[in-house]
Amino acid sequence: MKVQSLLRIETQLLLGRLLTRSGDQAWDFVVPFALLVIFPGKLQVAAFYYLIVKIGTFLLTPSSGKWIDTHPRIQVVKWGVWLQFFAILAGMVFFGMLDGLVRAGGRESWLLSVLFIALALSGVMASLGSQITDISVGNDLAPSLVAPEKLTHFNSWLRRIDLATEVGAPILAGALFAFHPEQLPLAGLFLIGLWNLVSFVPEYFLLRNVIQRSGLKIKVLTEAQSWKDTFHINLRGSFSDPIFWLILSYALLWLSVLSPHGVLLAAYLKDEMRLPETEIGLFRGLGAVFGLISTVSFPYLVRRLGLISSSRWHLGFQGVTLGIAVTAFAMGSTASVYVFLGCILLSRVGLYGFSNGEFELRQRLIPEGRRGELNSLSSLTTTSATLILFSAGSLLPQTEDFKYLVYVSLAAVLLANVVFIKWSSRQGVVTSGAAEPVES
C-alpha cells in the first residue's frame, strides 16, 4: 500500500505546507547574508534585491490570480511548485556566478549588473510560485476538501506550521550557513538551496495525489481566451466586491510598525532605545510564541461565539493592547519601554487570531470561480501596505521621528476594527456551501 494512501487528505495538505514553508523560510533568511558575503558592507544591495522582488511580485499578483481561476487545479499546482523549483535552482546558479565574478576582480564588469538583475528576477519567480501554491492549497483545495466543521481546526494547524517554520527554519538555516570551507563561503547557501529543491518533489506528488484522489481535477473555470486576457485585470470589479472590505480590514494591519518581526521597529529599538541585540532577539522570538496562543484561543472562541464574533474579539484585543502600548511609548521612560514591548507581544494573540478568522472567511465566502482573483487581491493589498510602510520609513529625517509611524500604526489598527465591524454587521450568518452556519 502506498504511503500516501495511509495519510488523510488534511494531513497531506499540512505536510505539503510544512515542506514548502520550511524551505522558503530558510532560503529567504540566508539570501541577504549571501549578498553581504559577495558585497561586504553593502547593505543597500540586499535592500535593492528585496525591493525588486516586492515590486515584481506586486505587478504580477493580479495576473497570477486570474490565471489560477482559468486553469485546472492540477496544472496550477504543477506550475506553482515547479516554478519555485527552477527559480531556486537559477538563484543558486546566479549566486555562484556572482561570487566567482567578484572573486576574479570583476566588480566593475557590466556582467555584474546583469547577473544581479537575473538573480532578483529569479527571486520574483520564486515568490510568485510560492504565492500560487499558497492560494491553491490554502484558499482553494482546503475549503473544497476539508469538512466545514473541521476548517477552523485545520487552519489552526496551518498557522502552527507557519509559526514553527518561521522560528525553526531560520535557526537551522543559520547554523548551516555559518559552517563552510574558507574557499567556498556560499557552501551553506547551496546546501539550503538543495534542501529547498528536494522538498519540492514530495510536495508536488502529495498535492497531485490529493487532487487525483479527491476527484477535484475539474472545477468551475473562468473563461480566458488568451494570455492577453490573463494580463487584462479588472481591478474595479474586484474592489467593488463586498469581500474587498474584509480584505481591506486585514491589509490595514500591515500598515503597522508595531511588530516584533518589523525591521523598522528593530532598528529603532537599537538606535534610539539602545536595547542590546539579545533583548531584541528575545523580543522577536517571543512574538512567534505569543502568536501560537491564538491557535488555541481562536478555535475556542469560534466554538463559543462563532467565526465572526471570534474574529471581532481578537481584532479588538489587538486594538486595546496596542492602545496601551502606544500610551506607554509616549511616556518615554525606561520602564515604559518594556510595557510598550510587552503589549506588542500581547497584541500578537489578537493579530494572529484575526488573521485566522479573515483567512477562513475568505475560504468560506469566495466562490470557486473567483478564488484566485480575490485571494490574489488580498496579497496585492498587503504588499501595497508593506511598500507604503517602507516608503514612509525611508522618508523619516531622524530616527526619533519613528514616533509618527507608531501613532499612524495605532490609527491603522483602529480603522481596521471599524472597517471589519461595519463589514461583518452586514453579513448575518455566514455559510459555507449550502447550509453550514458559522455563527452559533
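Counting begins at 1 with the first residue displayed.
Note: Cβ is positioned from N, Cα and C throughout, glycine not excepted.
Residue density at Asp24 (mutagenesis position): 22 other Cβ atoms are found within 10 A of its Cβ, drawing on all protein chains shown. For the published mutagenesis Asp24 to Ala, Swiss-Prot gives the following note: Slows down the kinetics of iron transport, while not affecting the iron binding ability. Complete loss of calcium binding.
All protein chains considered, the CB of Gln84 (mutagenesis position) has 29 other CB atoms within 10 Å. Residues or ranges marked as Ca(2+) binding site by Swiss-Prot on the basis of experimental evidence: Asp24, Gln84, Asn196, Glu203.
According to DSSP, Asp28 (mutagenesis position) sits within a helical segment. Record note (Swiss-Prot) on the mutagenesis of Asp28 to Ala: No effect.
One mutagenesis experiment named in Swiss-Prot is Gln84 to Glu, and its note says Complete loss of calcium binding.
Secondary structure from DSSP puts Asp162 (mutagenesis position) in a helix. The annotation that Swiss-Prot gives for the mutagenesis experiment Asp162 to Ala reads: No effect.
In Swiss-Prot, a mutagenesis experiment is listed as Glu166 to Ala, annotated with the note Slows down the kinetics of iron transport, while not affecting the iron binding ability. Residues within less than 8 Å, Cβ to Cβ, of Glu166 (mutagenesis position) and separated from it by at least 6 positions along the same chain comprise Gln25, Ala288.
Over all protein chains present, the Cβ of Asn196 (mutagenesis position) has 26 other Cβ atoms lying within 10 Å. According to Swiss-Prot, the mutagenesis experiment Asn196 to Ala carries the annotation: Reduces transport activity. Complete loss of calcium binding.
Looking at Swiss-Prot, the entry for mutagenesis of Glu203 to Ala says: Complete loss of calcium binding. The local packing around Glu203 (mutagenesis position), expressed as other Cβ atoms within 10 Å of its Cβ over all shown chains, amounts to 25. A helical conformation is recorded for Glu203 (mutagenesis position) in the three-state DSSP classification.
DSSP assigns His261 (mutagenesis position) to coil in the three-state reduction, placing it in neither a helix nor a strand. Listed in Swiss-Prot is the mutagenesis experiment His261 to Asp, annotated as follows: Complete loss of iron binding. Completely abolishes the transport ability.
Remark: Arg348 (mutagenesis position) has Pro260, Gly287, Phe290, Gly291, Ile293, Ser294 as non-local neighbours, by Cβ distance under 8 Å and separation of at least 6 in sequence. For the mutagenesis of Arg348 to Met, Swiss-Prot gives this note: Complete loss of iron binding. Completely abolishes the transport ability. The structure shown keeps the original residue.
Distance between Cα atoms for His261 (mutagenesis position) and Gln84 (mutagenesis position): 25 Å, as a whole number. When the Cα of Asp162 (mutagenesis position) is compared against those of the mutagenesis positions Asp24, Asp28, Gln84, Asn196, Glu203, the shortest separation belongs to Asp24. Of the chain residues outside the Ca(2+) site list Asp24, Gln84, Asn196, Glu203, Leu19, Thr20, Gly23, Trp27, Val81, Phe85, Ile88, Ala126, Gly129, Ser130, Thr133, Leu197, Ser199, Phe200 have their Cβ within 8 Å of the site's Cβ mean position. Other C-beta atoms found within 10 angstroms of the C-beta of Asp28 (mutagenesis position) number 18, with every protein chain shown included.
Of all the mutagenesis positions in the record (Gln84, Asn196, Glu203), the one with the smallest CA separation from Asp24 (mutagenesis position) is Asn196.
There are 14 other CB atoms within 10 A of the CB of His261 (mutagenesis position), with all protein chains counted.
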